[in-house]
Amino acid sequence: MDAAVDLLDPSKALNLKHIRQQLIRMEDTITFQLIERVQFPLNRTVYEPGAVKIPNSNLSFLDWTLREREKTDSLIRRYQSPDEHPFFPDALLKPILQPLIYPKILHRNNINLNDKIKKYFTDQVLPSICHDFGREDRGEQAENYGSTVTADIQCLQTLSRRIHFGKWVAESKYIDDPQGFAKLIKAGDRQAIGKAITKPAVELQVLERIRLKSRTYSTDPCESDDPEPKINVDAVVAMYRDCVIPLTKEVEIDYLMQRLSD
């Protein structure tokens, strides 16, 4: 877990400046992880349940690998951290490490958008960023299925953490104006809450920054005066515009709607 924001320190965990720094650092991580992913073909087979034969499982190869990875991660306390959200909560095991004692920072909530994140990533993001290698999927004995889903899982886990950081953003905004938000929450006015938390100028800055990072990180300046990016820059920007930003706001709104519950 990136430790730029100390979740054991409430004064930092809910400081919007520190949260913003964390989100910007995650932009770097996500961009590099996507660049790593596009080394491999789309390999659609790994997303089809039962297409790769797995003993005692009908899951897709991605889902099976992700589920097994989360089992291992849970043993080393990953999902005790409040900024981590499992894709397969039923797979988690008791950690072998003693628990960290986190202070109560967030209001109790049950928000987990990982199903939406995974569906958008596999259905929309991957087809738009993966290169056409000029061949069909050649099967598990010829394609790098293991490396493919390993790269996918790294992307998914960071995207999940980035999007669910909306809870910290929402709590920070609520603390700044508890009376104003309480009124909207009691009225059940999700649209007004969405308007209150939205800053179009900030969203535009994010998209411009993502475009610059995607192009910069995916080009070799030594190749030519105008090197070709290793990744579809427009597709990365679209992922933020159509998925990361909207789902982060959905997390914020859902969190605020639960903020006054017992």
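Count begins at 1; order follows the chain as displayed.
Note: Cβ is positioned from N, Cα and C throughout, glycine not excepted.
Annotated features, as they stand in Swiss-Prot:
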- 7-261: domain 'Chorismate mutase' (DOMAIN)
- ARG162 to Ala: Abolishes catalytic activity; when associated with A-173 (MUTAGEN)
- LYS173 to Ala: Abolishes catalytic activity; when associated with A-162 (MUTAGEN)
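Around the Cβ of LYS173 (mutagenesis position), a 10 Å sphere holds 20 further Cβ atoms from the protein chains shown. A separation of roughly 17 Å, to the nearest angstrom, links the Cα atoms of LYS173 (mutagenesis position) and ARG162 (mutagenesis position).
Around ARG162 (mutagenesis position), taking its Cβ as the centre, 22 other Cβ atoms fall within 10 Å, counting all chains.
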